[in-house]
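**Q** Sharing a structure, written as structure tokens. Questions coming.
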Amino acid sequence: MNQLWRASCLQVLITFLLIHQNKASEKDRFVELVDCIADSFTVVLNKSDPEVMRMISNPKSQPVVYVYGHKTRHPCGTSMKDEKGLTNFNLTIPYGSECDVTLTDLPKHRYAETTVVLEDNADLSFGKTTRLNHVFCLYTRNVKTIRFSDVSNGHEVIASTGGKPKPKVEMLFRSTDSGKTLQAARENEFVEFFIALSPDSAYHGISPKECTFSDREDISAPDAKKITFVQGGCPVNGMNDIIDPLANVNDQIYFSKFRTFRFGNQSTVFVHCQVQVCLKKDECSKTCYKKVSDSNLTAERLRFRHKRSITDLERRTTRSAPTDDNGSLDLTNSLTVVSRIESAELVASPISQPTIVDTPSEQRRDPCPKSSNMGFIPLIIMGSLASLLLFSAGAAIYFGCKLKSMKKKDSFDMMSAFSNPTVSMPVTYSHYQRSAYNASVDSLYR
């Protein structure tokens, strides 16, 4: 009973110490994140850290952050405040002997680490606070990808407080005629094959290490059939009847062309590739791959064409499964190879009509009738409008001419009236023009 009690007390004590240690480590950490690029990494300080906030707000403080042991070297340290009051929370540490930060090669990764120091230069007391924070970067060396159409990253799950950039590697198949991305192809037809890296600030080159055709999603199955066309980082000789040797564009894109085939009667073919990812292009450069220097092919153009070509295609569901204890995932997709007989049957078979299920009358909607003469209706309307326009113009011309002739007939010519002696001009007087003088004058003519 006493032993059980002692064990319980010891377990509670260990749990308390672990919790206290984790809280202390979180409290002591003043680095928010680490941004890893190819030739250096940038340490970003936590702006909400109480000590950092206190030194920034104190006008007399002079906070600095630097690589441990290299305070006097300019590239290895920086001041967080300048004379103008501007603040800086970033420290970029280059790789090399200058700051004694080097990349260490591991079987699956590259590793760089150091320790940064945060202190106040204005504090000259003996017991001033100096804080240390361990930082590191972890770079993936190999990427296992089996997928045709999407970006596949290294999925290794490693507990860390540093940075771990993920390379973007894409594998896809395209038609040799239209250049569209393929999910199915006919047997014995040529298909283009691409492996492309989208270069970023960390990764600038790739190199295929091993690529295999297989009839199984799980390539490690005992009865899986395999055809390896890249092995040991170079194309396998004697595979020209199936696939051409991979060619290299700028150490970032590898492409080839192969003739589709089937494993027996199985129409699904899987492609497995393991790719080495490099921080510099020359690290992945190999002479066994044919280099194409005059090509304008880039990963961005490949991705643009791929996205444009798959908009009308049904996206296949991604299947993933863990492959090792580190938790890395292999993404799987398949290429359907249709035989000549199956292709002929698909062409000859009638198009199946969808079955119409009877629905209640209030929910059933009859489709709008489509007449075969729907295309002639606009022509008929246009002809009628043109005829009406011509008729209106003719009527307007006819009535205009007739009105003009009537005006000429009823008009009065003053010169012809005075020159013709037989014409009598009656003179009328208004009521207001009749006067005594006018009456006497009028009587003379009667």
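Heads up, the Cβ atoms here are built off N, Cα and C, so glycines get one too.
Unsubstituted: the structure retains its original residues.
Heads up, here are the entries from Swiss-Prot:
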- 35-295: domain 'ZP' (DOMAIN)
- V52 to E: In ns120; results in defective neurite extension (MUTAGEN)
- P107 to S: In ns117; results in defective neurite extension. The dendrite extension defect is suppressed in a wsp-1 gm324 mutant background (MUTAGEN)
- V191 to D: In ns116; results in defective neurite extension (MUTAGEN)
- E217 to K: In ns88; results in defective neurite extension (MUTAGEN)
- G394 to D: In ns118; results in defective neurite extension (MUTAGEN)
**Q** Report the member of P107, G394 (the mutagenesis positions) whose C-beta atom has the most other C-beta atoms within 10 angstroms.
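**A** Of the mutagenesis positions P107, G394, the highest Cβ count within 10 Å belongs to G394.
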**Q** Nearest by CA distance to E217 (mutagenesis position): which of the mutagenesis positions is it, out of V52, P107, V191, G394?
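**A** Closest candidate to E217 (mutagenesis position), judged by Cα separation, is V191.
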**Q** How far is it from G394 (mutagenesis position) to V191 (mutagenesis position), counting Cα to Cα, in Å?
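**A** Taking the Cα atoms only, G394 (mutagenesis position) lies 69 Å from V191 (mutagenesis position).
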**Q** In angstrom units, rounded to an integer, how far apart are the Cα atoms of V191 (mutagenesis position) and V52 (mutagenesis position)?
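**A** Here the two Cα atoms lie 58 Å apart.
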**Q** Determine, from DSSP, whether V191 (mutagenesis position) sits in helix, strand or coil.
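**A** It is in a strand.
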**Q** Specify the count of other C-beta atoms within 10 Å of the C-beta of V52 (mutagenesis position).
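**A** I count 21 other Cβ atoms within 10 Å of it.
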**Q** Cα distance, V52 (mutagenesis position) to P107 (mutagenesis position), nearest Å?
**A** 38
